[in-house]
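Below is one structure, written out as structure tokens, with a few remarks after it.
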Amino acid sequence: MSRSNRQKEYKCGDLVFAKMKGYPHWPARIDEMPEAAVKSTANKYQVFFFGTHETAFLGPKDLFPYEESKEKFGKPNKRKGFSEGLWEIENNPTVKASGYQSSQKKSCAAEPEVEPEAHEGDGDKKGSAEGSSDEEGKLVIDEPAKEKNEKGTLKRRAGDVLEDSPKRPKESGDHEEEDKEIAALEGERPLPVEVEKNSTPSEPDSGQGPPAEEEEGEEEAAKEEAEAQGVRDHESL
């Protein structure tokens, strides 16, 4: 009982070995407790870990006096920062960490049991990431197949076009020859028509009309003269 009472009476600056889940008994120091954390962490001390410079809140049952437990818990350990912590607690027990490191590592060290859950969450995330990668892999596999099918159809269409293309020039060539022949015929036909059209209006201008009328007048005059002579001959008889 005297030992437990003595543990509960730790003061700021006392050197101890602190035990956390997943970690060996670590050289540490009782640090000052912030006033805001006193109510929420009743009967717990803010502990500063040498070597790693992390902080955590631990109860008296997890704290052991350094001098009494040095032979038991002060053996060398391969854990990172442990040997540095033993050196600091002996040679530089008043070392302090920066506020950023202490506040950041406090949350990490205060809840070590949560770390496995975090790892499980990471595992789930990794699983989901792997699942998504598998899905992406399927999508990637399907896309080349679609591209191959599309390329095949394009090749077939291109082949059909190439097969049709030699035929079309021939047909177009025949049509062109026919068009040329028709154009040549049409070009020949309008020429006489134009000549006729041009000749028709020229007839009145040439003066052929009036000479015909004069001939008719002369014939009539000749008939009249012949009749007159006949009358004269008859009278003379």
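Placed from the backbone N, Cα and C atoms, the Cβ positions cover glycine too.
Just the original residues are modelled here, none of the noted substitutions.
Quick caveat, the model's predicted, so the values are computed rather than measured.
The feature domain 'PWWP' is assigned by Swiss-Prot to 12-69, with sequence analysis given as support.
Shown in sequence order, Tyr23, Pro24 are the residues of the chain, 6+ apart in sequence, with a C-beta less than 8 angstroms from the C-beta of Arg79 (heparin binding site). Residues or ranges marked as heparin binding site in Swiss-Prot: Lys19, Lys21, Lys72, Lys75, Arg79, Lys80.
Quoting Swiss-Prot on the mutagenesis of Cys108 to Ala: Abolishes disulfide bond formation.
Record note (Swiss-Prot), mutagenesis Ser128 to Ala: Does not affect secretion. The unchanged residue is displayed.
According to Swiss-Prot, the mutagenesis experiment Ser132 to Ala carries the annotation: Does not affect secretion.
Annotation of the published mutagenesis Ser165 to Ala in Swiss-Prot: Abolishes secretion; the original residue is retained in the structure shown.
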Subject >> Taking residues Lys19, Lys21, Lys72, Lys75, Arg79, Lys80, which bind heparin in the record, the widest Cα spacing (Å, whole number) >> reply: 19
Subject >> Residue among the binding-site residues Lys19, Lys72, Lys75, Lys80 whose Cβ has the most other Cβ atoms within 10 Å >> reply: Lys19
Original post:
Going by DSSP, is Lys72 (heparin binding site) part of a helix, a strand, or coil?
Top reply: helix
